[in-house]
Amino acid sequence: MGLPGVIPALVLRGQLLLSVLWLLGPQTSRGLVITPPGPEFVLNISSTFVLTCSGSAPVMWEQMSQVPWQEAAMNQDGTFSSVLTLTNVTGGDTGEYFCVYNNSLGPELSERKRIYIFVPDPTMGFLPMDSEDLFIFVTDVTETTIPCRVTDPQLEVTLHEKKVDIPLHVPYDHQRGFTGTFEDKTYICKTTIGDREVDSDTYYVYSLQVSSINVSVNAVQTVVRQGESITIRCIVMGNDVVNFQWTYPRMKSGRLVEPVTDYLFGVPSRIGSILHIPTAELSDSGTYTCNVSVSVNDHGDEKAINISVIENGYVRLLETLGDVEIAELHRSRTLRVVFEAYPMPSVLWLKDNRTLGDSGAGELVLSTRNMSETRYVSELILVRVKVSEAGYYTMRAFHEDDEVQLSFKLQVNVPVRVLELSESHPANGEQTIRCRGRGMPQPNVTWSTCRDLKRCPRKLSPTPLGNSSKEESQLETNVTFWEEDQEYEVVSTLRLRHVDQPLSVRCMLQNSMGGDSQEVTVVPHSLPFKVVVISAILALVVLTVISLIILIMLWQKKPRYEIRWKVIESVSSDGHEYIYVDPVQLPYDSTWELPRDQLVLGRTLGSGAFGQVVEATAHGLSHSQATMKVAVKMLKSTARSSEKQALMSELKIMSHLGPHLNVVNLLGACTKGGPIYIITEYCRYGDLVDYLHRNKHTFLQRHSNKHCPPSAELYSNALPVGFSLPSHLNLTGESDGGYMDMSKDESIDYVPMLDMKGDIKYADIESPSYMAPYDNYVPSAPERTYRATLINDSPVLSYTDLVGFSYQVANGMDFLASKNCVHRDLAARNVLICEGKLVKICDFGLARDIMRDSNYISKGSTFLPLKWMAPESIFNSLYTTLSDVWSFGILLWEIFTLGGTPYPELPMNDQFYNAIKRGYRMAQPAHASDEIYEIMQKCWEEKFETRPPFSQLVLLLERLLGEGYKKKYQQVDEEFLRSDHPAILRSQARFPGIHSLRSPLDTSSVLYTAVQPNESDNDYIIPLPDPKPDVADEGLPEGSPSLASSTLNEVNTSSTISCDSPLELQEEPQQAEPEAQLEQPQDSGCPGPLAEAEDSFL
């Protein structure tokens, strides 16, 4: 088939003639029609085929990018046709043919018809391809087509990667080829013609990373004046290779502008095309379009912008203000004018023809800003408007081409206020009331009256007054405008002809800003005397009510007695939030109840702000002793109900904890028929601080010899040779020690016992039947009739005693920690000394005047021992057994300073709190060894989780004591558990199945969580599981003292043990002499041992 490159002139002239005829002839709406019809045809090789396409306008045939040979004609019915004749066809004629309207000769019609022709050619399996079509570029993961087109639609075609025989499963279309998603590889198509395999050309697929096109178009100015320049930028982000094409108004006149390409390297990269017209003309107004395309995938985008070229600049108002603008006094007011202008104008604000400027004090603010390219807003902000700012304002906006101005009046509205309301009594008997007020706008005056003075302001509407026809009242009003103040003043005078009873008259002024009123009571000329009396009574009542309120507030702020001991119920997962047992909800066991007639109160051992501790004699507490000296805790008669509840809570906690050798044990209680009494053990030598102060001289005298180190100290039951007691040291039972009187006030009001029991009176307590072992050093002491086991019966205070005190306190606190009990006030003042230097932990804050005690600091309605408290307790109110460990470290410092006051160098103010936060710790005491001070430092760790538990402190202190001391302590502890001590007996009555054997505590465990309840011990607050006897026996190391616990022995003995009575054994075999006397070394500077050698604590 011949496809000439140039159409002959005759044919061209025919087409022009047909076009003219079409323009002059009738129009039809008929579409394109191909004859013969069909989507595809299969032709025999070397055959001839004719296709005719007709339409309502000149039409033509297209094959791909070529124009095949065709003949155009105009039919008689007014339609146009084109005949395509294919002669001697070959396989190369296979392809698609399009019939389209000839756009260059007719209207722009976009309709087109397609037909596909196959010419099977055995010599040509695949259609030949141009070399550029063998390279296929794809972007991202989009589908593409490998154009393996064949001449015969009956052939089966497969796609392979080159050099791989396995075909790929990709959809195939005989007219298009394989369509799918391909990787960056080389592909080949295969088919079979007869018995011959035919391969296509090799296709190369390449993936290109082409990001999406992001086009932005902006102009320096979209509005320009004639003669100014136009500059438009078209910017593409993130693409490296793009094509720019501009469309602009000058193109119509053939005046082209060469754009400039600008490369801006960076992340991301930018490419820009700049279209610049240096001198704008009015004809340059219009739309400027920037079309950007990517040559790889023909993807593109375009943006347009409108440019207006004006002959001259302009200024036009868009939003104006009214002729009168209102501002309210002392409120900010913004006056805003919106206008449109080009170029940007200058703006001035004037008040009363004087130019305004920004106020340095911020009272006036001027601003003009762009809302858009040619739209502006100018604002005048008056901050807290004043009356002087009222007046006439003008806003001027101008430039060299145009000017506009706006004028208005600013009125400042002032709230109305009554300045004066006065009453006068002229001589003619009239009542004259004058009301003067001011405001802007002009206020209106309203007078009203009410005769029921009690109900008038609340329930009755006043009756309006005015000029009465009966001439009972006359009203006169004058209005004046003050130009300087820019407000109106109203003066209204009301004249009442006759007033026969008290009358309430109200003057009310009102305007748009609100109203104000005042009232005056008009009375007859003779004022009744009862008004004066009533006023005085009311004033007195008000003063009385205020005084009562003040007294109630002071009473509520008065400190209350609070129990310091708390029992932990549960702990949060992070270990920083604790829930404590509410002791109010605990039951009280009546087995602890002691009849009041079996208790005889004696002298006061200590008294405080909330209560007192009294020495007493109890009858019938034990089987072996008819009477027993005890200590009784009680509240004052003025105690509040909350304080009584606190004391009852303390009783419940003590009754549930159980007995222990180093805790002041509960012996009984009186809760019925009178005030609450808590009966505890009596410790004759008072608290540890007072004990250390009283015996400090014996310690210092013993260690005054510098050649006698503490390690040479021996455990002795007798005085060293050559050591004599000072003459002023009295060791009798009644005067040696005793409770430290913690209150200087001896006149304590006791609750009369006669009110409860008529046959019981206060009596002096007789001296106990037992005498202190110290008495054997006093010539007048009677002969002792028995021998008791004591930890230490030496009257001399030794270093071993200090370590022993620390060891015993640690044992007692370990017992409380095992019960989840937090002490919260562990200090030397709350540790008592008993016979044989046995120490017991207590809480006698009830008997201490904490409001005058410098050791307690007021915080809210309570007093806190801040010097003994851990940082988490001071700053976060967190109390745990490990915060008690911190307090134990302070107690060690007290012991080894012989009763010193902690932090002597720090005042109790912000300096103390800042020092604790910075990690300040007290220095090593003079009498403390390095081992003791190391224990103190462990107790003072900043993070409470790293402090050692009391079980570990017991072991650390136990290592510093000799075997003799530990054995005697263990012996005393065992005798205590086997005795008929009242605490033991009553606990056995409540828990008959509890074994006396104590299981050693696991030193690695710290009490963080509450122990789960056990059914067999359901009376305990937080019960512990029953230990197995055989396991406990095996776990107890030989020679080590048993740790504290509340378990009891079922075996009762006939003897009774008291804190101050020597421990008597059931059957004590004949004892030999305690220890052989050791010879005193000659010429020794150190006192020699006289009895059993004291084990070194080092």
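From the backbone N, Cα and C atoms, a Cβ is placed for every residue, glycine too.
The domain 'Ig-like C2-type 2' annotation in Swiss-Prot covers 128-209. The domain 'Ig-like C2-type 3' annotation in Swiss-Prot covers 213-308. Under the heading domain 'Ig-like C2-type 5', Swiss-Prot lists 415-523. Quoted from Swiss-Prot, the note on mutagenesis experiment Tyr578 to Phe is: Strongly reduced levels of vascular smooth muscle cells and pericytes in developing blood vessels; when associated with F-715; F-739; F-750; F-770; F-1008 and F-1020. According to Swiss-Prot, the feature ATP binding site maps to Leu605, Gly606, Ser607, Gly608, Ala609, Phe610, Gly611, Gln612, Val613, Lys633, an assignment based on sequence analysis. One mutagenesis experiment named in Swiss-Prot is Tyr715 to Phe, and its note says Strongly reduced levels of vascular smooth muscle cells and pericytes in developing blood vessels; when associated with F-578; F-739; F-750; F-770; F-1008 and F-1020. Quoted from Swiss-Prot for the published mutagenesis Tyr739 to Phe: Strongly reduced levels of vascular smooth muscle cells and pericytes in developing blood vessels; when associated with F-578; F-715; F-750; F-770; F-1008 and F-1020. Annotation of the published mutagenesis Tyr750 to Phe in Swiss-Prot: Strongly reduced levels of vascular smooth muscle cells and pericytes in developing blood vessels; when associated with F-578; F-715; F-739; F-770; F-1008 and F-1020; the original residue is retained in the structure shown. Where Swiss-Prot documents Tyr770 to Phe as a mutagenesis experiment, the accompanying text is: Strongly reduced levels of vascular smooth muscle cells and pericytes in developing blood vessels; when associated with F-578; F-715; F-739; F-750; F-1008 and F-1020. According to Swiss-Prot, the mutagenesis experiment Asp849 to Asn carries the following note: Increased autophosphorylation in the absence of PDGFB binding. Increased autophosphorylation in response to PDGFB binding. Constitutive interaction with PIK3R1, and constitutive AKT1 activation. Here Swiss-Prot describes Tyr1008 to Phe as a published mutagenesis experiment; the accompanying note says: Strongly reduced levels of vascular smooth muscle cells and pericytes in developing blood vessels; when associated with F-578; F-715; F-739; F-750; F-770 and F-1020. Under mutagenesis, Swiss-Prot gives Tyr1020 to Phe with this note: Strongly reduced levels of vascular smooth muscle cells and pericytes in developing blood vessels; when associated with F-578; F-715; F-739; F-750; F-770 and F-1008.
Every protein chain shown contributes to the tally, and the Cβ of Ser607 (ATP binding site) ends up with 23 other Cβ atoms within 10 Å. According to DSSP, the domain 'Ig-like C2-type 2' (128-209) comprises 4 helix, 40 strand, 38 coil. DSSP labels the residues of the domain 'Ig-like C2-type 3' (213-308) in these numbers: 8 helix, 54 strand, 34 coil. Mean pLDDT of the predicted structure over the domain 'Ig-like C2-type 2' (128-209): 89. For Gly611 (ATP binding site), the count of additional Cβ atoms within 10 Å of its Cβ stands at 26 [all protein chains shown]. Around the Cβ of Leu605 (ATP binding site), a 10 Å sphere holds 23 further Cβ atoms from the protein chains shown.
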